[in-house]
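Now, the feature entries from Swiss-Prot:
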ACT_SITE  TYR148  active site, proton acceptor
BINDING   11-14, 34-35, ASP56, 83-85, TYR148, LYS152, 181-183  NADP(+) binding site
BINDING   SER135  substrate binding site
MUTAGEN   GLY9 to Ser  Unable to restore growth of an OAR1-deficient yeast mutant
MUTAGEN   ARG12 to Ala  Strongly reduced ability to restore growth of an OAR1-deficient yeast mutant
MUTAGEN   ARG34 to Ala  Strongly reduced ability to restore growth of an OAR1-deficient yeast mutant. Strongly reduces NADPH-dependent reductase activity with acetoacetyl-CoA and 9,10-phenanthrene quinone. No effect on NADH-dependent reductase activities
MUTAGEN   SER135 to Ala  Unable to restore growth of an OAR1-deficient yeast mutant
MUTAGEN   ARG168 to Glu  Strongly reduced ability to restore growth of an OAR1-deficient yeast mutant. Increases NADPH-dependent reductase activity with acetoacetyl-CoA. Reduces NADPH-dependent reductase activity with 9,10-phenanthrene quinone. No effect on NADH-dependent reductase activities
Amino acid sequence: MDKVCAVFGGSRGIGRAVAQLMARKGYRLAVIARNLEGAKAAAGDLGGDHLAFSCDVAKEHDVQNTFEELEKHLGRVNFLVNAAGINRDGLLVRTKTEDMVSQLHTNLLGSMLTCKAAMRTMIQQQGGSIVNVGSIVGLKGNSGQSVYSASKGGLVGFSRALAKEVARKKIRVNVVAPGFVHTDMTKDLKEEHLKKNIPLGRFGETIEVAHAVVFLLESPYITGHVLVVDGGLQLIL
């Protein structure tokens with residue numbers, strides 16, 4: 001199998017760390033983000049012949065066009081990472097409906113659409129590997145994150161069901177569920193207070209999550225699995 005990987009949400013955070021690690025391991029990368037300039041900057045930092053694309057994962061025609069373009073320029077995609085995500089914290093009673101919809105569209109529907117688009121090629125070539133980036137709150141829930149928790153919890157159910165659907169085609173689907181990790185999404189959190197509740201006593205780094213993502217991408221006998229990377233936080237939630 002060729003080593004062509006599409007990383008959605010690859011311009012920053014966990015997605016960018018995944019792209020960096022995979023580039024070092026010899027993969028050809030498509031770095032995909034809503035902001036094309038950010039994607040180009042991330043792809044440029046990788047060196048080599050990696051490419052950047054702009055895509056709003058919540059729009060099916062955007063996703064379809066992106067896959068057509070990246071396969072035209074890089075070849076068939078056989079590895080897919082879904083790391084695009086947004087979060088708008090707030091109590092449910094104070095959350096605007098449009099904010100609910102945008103989180104569900106980006107965090108859940110977006111991954112569904114990219115997986116659907118990738119299936120055509122992966123089924124044709126009888127093989128592929130997908131890792132969707134979830135969250136520990138999708139498994140445990142968290143006050144003030146009911147919508148985000150729903151989107152990430154839904155991603156787990158979707159991934160497990162899809163893993164069953166495509167296993168006979170030699171396509172694997174797994175989830176990595178991070179806890180608190182240093183990203184733009186967590187930069188405003190009260191780290192000193194929160195890390196006291198983490199058994200390992202600190203926030204994680206994006207590269208630590210990236211190693212888990214690549215492990216699942218490359219593990220030929222693992223599918224339908226949720227790998228939690230949270231410093232032990234799940235032990236006390």
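Glycine is no exception: its Cβ is also placed from the backbone N, Cα and C atoms.
Original residues only: the substitutions mentioned are not part of this model.
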Measuring CA to CA, name the entry from the recorded positions ARG34, SER135, TYR148, ARG168 that ends up nearest SER11 (NADP(+) binding site). ARG34
Taking Cα atoms as reference points, rank the recorded positions ARG12, SER135, TYR148, ARG168 by distance from VAL181 (NADP(+) binding site) and give the first. SER135
Among ARG12, ARG34, ARG168 [mutagenesis positions], residue with fewest other Cβ within 10 Å: ARG168
Judged by other C-beta atoms within 10 Å of its C-beta, the most isolated of the recorded positions GLY9, GLY13 is GLY13
Given the recorded positions ASP56, ALA84, TYR148, which one's Cα is the least distant from that of ARG12 (mutagenesis position)? ALA84
Looking at the recorded positions ARG34, ASP56, ALA84, SER135, ARG168, THR183, which ones sit with their CA no more than 10 Å from the CA of the residue listed as 'active site, proton acceptor'? SER135
List the Cα distance (Å, whole number) between ARG168 (mutagenesis position) and THR183 (NADP(+) binding site). 36
Looking at the binding-site residues ALA84, VAL181, the one with the fewest other Cβ atoms inside 10 Å is VAL181
